[in-house]
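Worksheet for the structure shown next.
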Amino acid sequence: MVYFGDRQRDRNRDRSNQKVERIIHDEEFGEENVELVDSEWADFEKFICQLRKRRNSAMSMEEELRHVQRHPKIKSHAFYPCPPPAENARDSDSSDDDDPIGYIDTLMYGRYTKDLGEFAKDEARKLKILEKRRKQEDKQRNKELLGKHSTRAKRVSSWIWRHTVARLGEDWVFLALLGIIMALLSFIMDKGISICTNARIWLYRDLTSQPFVQYIAWVSLPVCLILFSAGFVHLIAPQSIGSGIPEMKTILRGVQLKEYLTFKTLVAKVIGLTATLGSGMPLGKEGPFVHIASIVAQLLSKLVTSFQGIYENESRNSEMLAAACAVGVGACFAAPVGGVLFSIEVTTTYFAVRNYWRGFFAAVCGATVFRLLAVWFQNADTVRALFLTNFTTEFPFDPQELFVFALIGLVCGLGGASYVWVHRRYVLFMRSNKRMNKFLQKNRFLYPGFLALLVSSISFPLGTGQFLAGELSTHEQVTQLFSNFTWSRDDLTVEQAAVVTHWMTSYTSVFGNLVIYTLFTFVVSIIASTIPVPSGMFIPVFKIGAGFGRLVGEFMAVTFPHGVRYGGRLSPIMPGGYAVVGAAAFSGSVTHTVSVAVIIFEMTGQITHVVPVMIAVLVANAVAALLQPSIYDSIILIKKLPYLPDLLPSSSGMYSIFVEDFMVRDVKYIWHGISYQKLKEVLKLNKTLRSLPLVDSPDNMILLGSVQRYELIKMIEKHIGREKRMEVAQKWQKEAQERALEEEKKKQEVELKMRRPSRFEVLPAPDILSLRQIANDEMLPPKKRAETMHGSLAPRKSILKKTNSFNLKTYAQPMGHSPSITPYTTITGNSEFRIRSAFEAIFKKSTTLQDVQPDPETGSLSPAASNHEVEVPRTPSTPGVSKKVQLPAQSNWDFVTDQIMLQVNPISTESNKMPAEKDFTDKALSNNGDSSKQSPSIKFKANKVADVNRSPQTAKRCSKIRFANEVGVNGSPTRTKCKIKPENVLGYSIEDVDETTNPESLAESIQKPKSVRLPRERVIDMSPEDQKQWELEEMLKPIDLQKANVHIDPSPFQLVERTSILKVHSLFSMVGINHAYVTKIGRLVGVVGLKELRKAIEDINSNSFVPPTRDEDADEKPAVEKPLLSTNSSDKAVDMTVTSMDSALSNSENCSDIEMEHIKHTDKGTVSLTMPPQESKQSPSADKSNTENGNHA
């Protein structure tokens, strides 16, 4: 308030002076400009007030941090005991702007514009925030750099793996385990699906008297299961929605899809698929099983990687994923051979033959265990096929029928292409309707519930479901479609008639039901596949083809009731064979695979129709491939997954378009001799790049190799990390100690040279200090008083120079806190010594004072004294530490020492005691109180009495007792340890006692020995200012990659700039690379990744690719592109940073891993702030391409 009052008076005085000046000005120049002057002066005063308010207002946290970083203060030595060796530190008072508390020089006295208390609180708050950020970023850096730490459990697991599984063959055990796990999952899921389906049919059949209740029971269960599956999948892992084969096809191509191979996705996929198929919706499980097997393989690889590093290799991981795809199909249909071939056709374009045995072995293990589980738990008589058929093997078909089979393949090819087209158009229609799409996104359960209700209502057996065999499950429907008797025949057995009753009604015949069933499955499967739940597409199209083939077979049986004549022999028509051919042809046309023929043979257990099946599948594939892509490629296009498409044969530009037409020219690179600061800038600005090309210099751009991002970050961490910083801090401390010792030595030498020897003895005159000392000595115990008297009777020291004519006597050892007394001690030194002695006397007096309210039980020795047990009270090391001291601490300590010496040598000890000491000892022994309640004590148990006639050496050795006062980090006492050396022959056993004043804890601690915990070692680190300055200097140094032991890939994949896009596509597809560097005569000119190649191929296939115009002058230049950092920029003018994550100055909200400060060094060595330069604007395509290349490098 006084401060603001002074400011107000000064302001009024200034205004009065200014008003007088304005009056004089008006009298001289007239009154016409008075109003103008007043308005201008009012504006000026308003501006000054705003300026003062802005100056007096406290800066925000970000501004304060920037202020501190821009103007480093003088280095602190209060809490960091290791100053840097540089002595030309910047003075904090060199500039007025450097004063953080706003000191202003006035006419008489200085004045502070800020509250010191608030300033201290702000500083403490900033330090707390910086420390918190430092710890968080330290954890992030450890996670990125340090990787996995080896633990004892991992080492044990590694040892067990090496001596058990590794000896049998790692891949064999891994693949067998993968197959067994998938078989178990498939069996469990089938069991759950059958339970849901049987429950639905049981409810329908049990409520025959009430049709409406039957309808409710028939509809409610599918709706509930679909809603549960949709909600569960959406909450746990939305990545599990759909088939999974398109995603696996993309992943095996080298693209990393986030969260698609995690444990959460596995749980959501298994539970969601079980609920979906249990609802009775026309969906399949083959695609989801491929995804599930891939997830299991990925999780097993991570498990094995923890104690076997071979599975960390990306190529080995992709091999295991390829085998997992085969296991998924094999465990789903018990078809190992067809599963391997199907997974190869569906997921990969170029397959490595070395993975064949892996896929076959894992698929055979899975299929075998899956069928054995059916024998063990489903009462199967033996290992059988999934859809067992019993076609006659003598004449299964006639050659004339091959034409009909080919016709079935042609129709199925057209139908498969139309199926894919309708599916894609329906999905795009649902997406294009933005209003409906927005409404369905807000109401996620409305669309799945409505479709489930619609499909189950249509399939209700008492309604339209009687035309669709609605009472049958999917397995029963396929089994009956594959039956080897003619449904339209009149002479049917009871079992055959029971089968036909599901496929004909009183309103329709077998043909009508088959047509309705095929069309219904065709339409509903397309609609149901859009429900956001895990589902497959293979079983629905398999059923569609089986229904169409059965329809053709029944038509052939009616047309040729006696069979087809060939070579004088009639062969009967088997409609079941036509159903098998139709199922293989339609599913092959939709998936664009030929291996479905092998799957059909394994599922039916017969190869009687191998020729018709192969002919139909080939014709259907040929027709469908010309019209539409496969269903999985169509989903890739719909989801816009980053998969590399194929070049169409009709593309005319595949030979005239080169890699230089679509490569990225803005390449991020490093070079030999790059500084650590520039390297970190490159890493910071390109966080998604996992490798960087290495060139010789920014001028020549000769490609020398590539370096992984992890290696570069580890190199920076090694250069200025915590270990390096601690080493430098220790070195600085050592140098500081050496300098301090040298300075002290020089100072003593100078003092000795300046002092002149005297022949006289300097004696201090009696003063108040000496009188106070005498008064304090009288209050001391007898022994200490005798020692003080003995010390006072010692002869005074002479200050004369020691020569041959003088013999100085031996002087007593000085006290612990007193200065060393030399023959040249002056009066000042003696005065200081007397002052310290006076304070020590006061402290000793405080330790001997009685408590104001003494304990009535105080003053007696513990009962253990009668059993030769002695309690040794501890004297507090610092006055005032112990809150309650009942006995004179120093007297008790002398008493204990005398008791030990008495047992060692009682004769000599008793004879050497003074009378006062004997009286005190006798008085102390006469007490019967428990001294353990008074102060911390140490108990000595005399197990055997020592011999009286011991040597003085033994007595001296036995009396050595060591006390280790352990003090914690904050100065709090922890525990006290006391022991006698092992060579003690008395047999004393010393117990550790906690230093505390609680009697109960003391009693417990005396009875039970406790361990001793050593205090934490003090870590010597730099101050934030020193650390910042040191890191700035270290970051300016150039990098020597050879000394840094950085692993450099000397042969990264390179392409010449004139390589055609056809060769680039073939190389990327066969080799499986994700990016390649483009060179011109050895110089790096660009980089191409999957994104650029895919975009170019799509444009070429659509005839919309426009090659960029080439600049002829640019080709003549030696350097095609300007480097990321200009070559003329020196290391002294680049952006500086504090890299270490545990630095207090390396935290910022706008930078996640590495904070960068922008400063420049002047010629004088001072640091001045510069604004960060604006980043060069890149095209969006370049940024995206670099991001994608980094993700797949």
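In case you wondered, yes, glycine gets a Cβ from its N, Cα and C as well.
Modelled residues match the original; the substitutions are not represented.
So that you can see what the record holds, here are the features copied from Swiss-Prot:
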type: BINDING; residues: SER243, PHE538, TYR632; note: chloride binding site
type: DOMAIN; residues: 663-723; note: domain 'CBS 1'
type: DOMAIN; residues: 1048-1105; note: domain 'CBS 2'
type: VARIANT; residues: LYS249 to Arg; note: In RNA edited version
type: VARIANT; residues: THR276 to Ala; note: In RNA edited version
type: VARIANT; residues: LYS285 to Arg; note: In RNA edited version
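Annotated features taken from Swiss-Prot, shown on the structure.
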residue : record                : Cβ neighbours (10 Å)
SER243  : chloride binding site : 25
LYS249  : variant position      : 23
THR276  : variant position      : 31
LYS285  : variant position      : 26
PHE538  : chloride binding site : 28
TYR632  : chloride binding site : 25
Among the chloride-binding set SER243, PHE538, TYR632, as the record gives it, the longest Cα-Cα distance in Å: 11
Cα-Cα distance linking LYS285 (variant position) and THR276 (variant position), given in Å to the nearest integer: 10
For the chloride site built from SER243, PHE538, TYR632, further residues of that chain with CB within 8 A of the site's CB center: GLY244, ILE245, PRO246, GLY284, GLU286, GLY287, VAL290, VAL346, GLY536, MET537, THR591, ILE631, ILE635
Spatial neighbour of LYS285 (variant position) that is closest, considering only the recorded positions SER243, LYS249, TYR632 and their CA atoms: SER243
Helix, strand and coil totals (DSSP H, G, I; E, B; other) for the domain 'CBS 2' (1048-1105): 23 helix, 19 strand, 16 coil
Predicted model, mean pLDDT over the domain 'CBS 2' (1048-1105): 84
Those binding-site residues, out of SER243, PHE538, TYR632, that come within 10 angstroms of LYS249 (variant position) at the Cα: TYR632
Residues of the domain 'CBS 1' (663-723) by DSSP state, where helix covers H, G and I: 24 helix, 16 strand, 21 coil
